[in-house]
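All remarks here apply to the structure that follows.
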Amino acid sequence: MRQRVGRSIARAKFINTALLGRKRPVMERVVDIAHVDSSKAIQPLMKELETDTTEARYKVLQSVLEIYDDEKNIEPALTKEFHKMYLDVAFEISLPPQMTALDASQPWMLYWIANSLKVMDRDWLSDDTKRKIVDKLFTISPSGGPFGGGPGQLSHLASTYAAINALSLCDNIDGCWDRIDRKGIYQWLISLKEPNGGFKTCLEVGEVDTRGIYCALSIATLLNILTEELTEGVLNYLKNCQNYEGGFGSCPHVDEAHGGYTFCATASLAILRSMDQINVEKLLEWSSARQLQEERGFCGRSNKLVDGCYSFWVGGSAAILEAFGYGQCFNKHALRDYILYCCQEKEQPGLRDKPGAHSDFYHTNYCLLGLAVAESSYSCTPNDSPHNIKCTPDRLIGSSKLTDVNPVYGLPIENVRKIIHYFKSNLSSPS
């Protein structure tokens, strides 16, 4: 009996330390109710639990509420020209040594920066910059794809997704789209295909999850190489990634719901035109619950902190659901407040995660996409392709006069339609 008890205690300690990642025990604080408003229905005695997460949220919340209080009489506005300066400089200078870790994310940086410029103003991506992007990408992959994170690096689904997105923003300048090796990319996608319906992100060492599926389907749609061979088993894989919360995890049956994975799954279902194959009501509930009432922005998982990037990862998922007729599930005005008040800083250009954080290219792009979603309404014809999603300004919400974006692809609507139309006019077989 003592041995069993001992094993149970040891197992509990292991779970608490190794699996739950407790760095210190949960603290209990007794609240003195003598100073509490007796008119409110409260238990005679309550204990408030403290964790690293609750302490971190308290600090963020104090910063956010202070900003809202200080700026309450000021109409929020996007400081476009300030952010443009930050983005333009990236194409003119060598990036500092502390950004060496992004060496394997070169296509991503091109997409984040170029997309941010185009979302703020469709004319802000100059022809000279487009040519620089094209030259860089075809230096990474002289054959025209698939693309790695940099020259000499392994081809990767995420890098190829970012590269195709970046090329779509270049408006086929100098005929650059004809340099894309659609046949080579198609054969590579087939080689990444797994029996369970997923895709490895990299042929040699890649993982398999919902991100890989979304990247593969987005690439294939934009290049007009989507086939039944590519989509076989994908729907079943995605359905099994929706968990009891309503959102989607990375893999079937094993993960908690996460904003990034949920976006990848939702956008993939839109591309497959199979949104009705999942529990949409639970997905709407989960998406709505990610918006924090006090902060007004989104978090990515239950009991996590607000983060500007989820303005698109969760907000974009909600916009896709809205487009397909499932209604609006979050407060767009509140999200707009969070982005404009809390993700901008007067002294530093670019957009950021939350107050106290530094701006970066990643958060600049996804905060801007989230802002575009918050200021728009979405619709589409039943059974229509997701690239035909319609976007109209929401007249009840202020406008930053951003470019209309397609929430499925994270790109301006006109660029999505332009590249898809171009390759649909090119009737050559990808296989």
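Keep in mind that glycine also has a Cβ here, set from the backbone N, Cα and C atoms.
No noted substitution is present; original residues retained.
As recorded in Swiss-Prot, the features of this protein are as follows:
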MUTAGEN   Ile74 to Asp  Farnesylates only Ras-CIIS and not Ras-CII(M,L), and it geranylgeranylates all three substrates as well or better than wild type
MUTAGEN   Gly149 to Arg or Lys  Alters protein substrate specificity. Able to farnesylate Ras2 variants with a negatively charged C-terminal aspartate (CIID)
MUTAGEN   Gly149 to Asp or Glu  Alters protein substrate specificity. Able to farnesylate Ras2 variants with positively charged C-terminal amino acids (CIIR and CIIK)
MUTAGEN   Asp209 to Asn  In ram1-1; causes a defect in a-factor production
BINDING   His258, Gly259, Gly260, Tyr261, Arg301, Ser302, Asn303, Lys304, Tyr310, Ser311, Phe312, Trp313  (2E,6E)-farnesyl diphosphate binding site
MUTAGEN   Gly259 to Val  In ram1-2; abolishes farnesyltransferase activity
BINDING   Asp307, Cys309, His363  Zn(2+) binding site
MUTAGEN   Gly308 to Thr  Impairs isoprenyl transferase activity
MUTAGEN   Tyr310 to Lys  Impairs isoprenyl transferase activity
MUTAGEN   Tyr362 to His  Can substitute for PGGT-I beta subunit, by modulating the substrate specificity for the peptide substrate
MUTAGEN   Tyr362 to Leu, Met or Ile  Can substitute for PGGT-I beta subunit, by modulating the substrate specificity for the peptide substrate. Increases the kcat/Km value for PGGTase-I substrates about 20-fold
MUTAGEN   Tyr366 to Asn  Can substitute for PGGT-I beta subunit, by modulating the substrate specificity for the peptide substrate
Taking Cα atoms as reference points, rank the mutagenesis positions Gly149, Gly308, Tyr310 by distance from His363 (Zn(2+) binding site) and give the first.
Gly308
Can you name the residues of this chain that are 6 or more positions from Gly308 (mutagenesis position) yet have a C-beta less than 8 Å from its C-beta?
Gly297, Tyr338, Ile339, Cys342, Cys343, Leu351, Arg352, Asp353, Lys354, His363, Tyr366, Cys367, Gly370
Using Cα positions only, nearest of the recorded positions to Cys309 (Zn(2+) binding site) (Gly149, Asp209, Arg301, Tyr362):
Tyr362
Of all the recorded positions here, Gly149, Gly259, Gly260, which one's CB has the most other CB atoms within 10 A?
Gly259
Return the residues near Asn303 ((2E,6E)-farnesyl diphosphate binding site), defined as same-chain residues 6+ apart in sequence whose C-beta is under 8 angstroms from its C-beta, sorted by sequence, else 'none'.
Thr53
Tyr366 (mutagenesis position), number of other Cβ atoms within 10 Å:
26
What is the Cβ neighbour count of Asp307 (Zn(2+) binding site) at a 10 Å cut-off, with all protein chains included?
24
Hey, of the recorded positions listed (Ile74, Cys309), which one tops the CB count within 10 A?
Cys309
Specify the count of other C-beta atoms within 10 Å of the C-beta of Arg301 ((2E,6E)-farnesyl diphosphate binding site).
18
How far is it from Phe312 ((2E,6E)-farnesyl diphosphate binding site) to Gly259 (mutagenesis position), counting Cα to Cα, in Å?
9
I'd like to know which of these recorded positions, Phe312, Tyr362, is least surrounded, judged by other CB atoms within 10 A.
Tyr362
If you pair up every Cα among His258, Gly259, Gly260, Tyr261, Arg301, Ser302, Asn303, Lys304, Tyr310, Ser311, Phe312, Trp313, the residues annotated as binding (2E,6E)-farnesyl diphosphate, what's the maximum separation in angstrom, rounded to an integer?
19
Closest of Ile74, Gly149, Asp209, Tyr310, Tyr362 to Gly260 ((2E,6E)-farnesyl diphosphate binding site), Cα positions, mutagenesis positions only:
Tyr310
Can you see whether DSSP assigns Phe312 ((2E,6E)-farnesyl diphosphate binding site) to helix, strand or coil?
helix
Would you mind reading off the Cα separation of His258 ((2E,6E)-farnesyl diphosphate binding site) from Tyr362 (mutagenesis position), to the nearest angstrom?
18
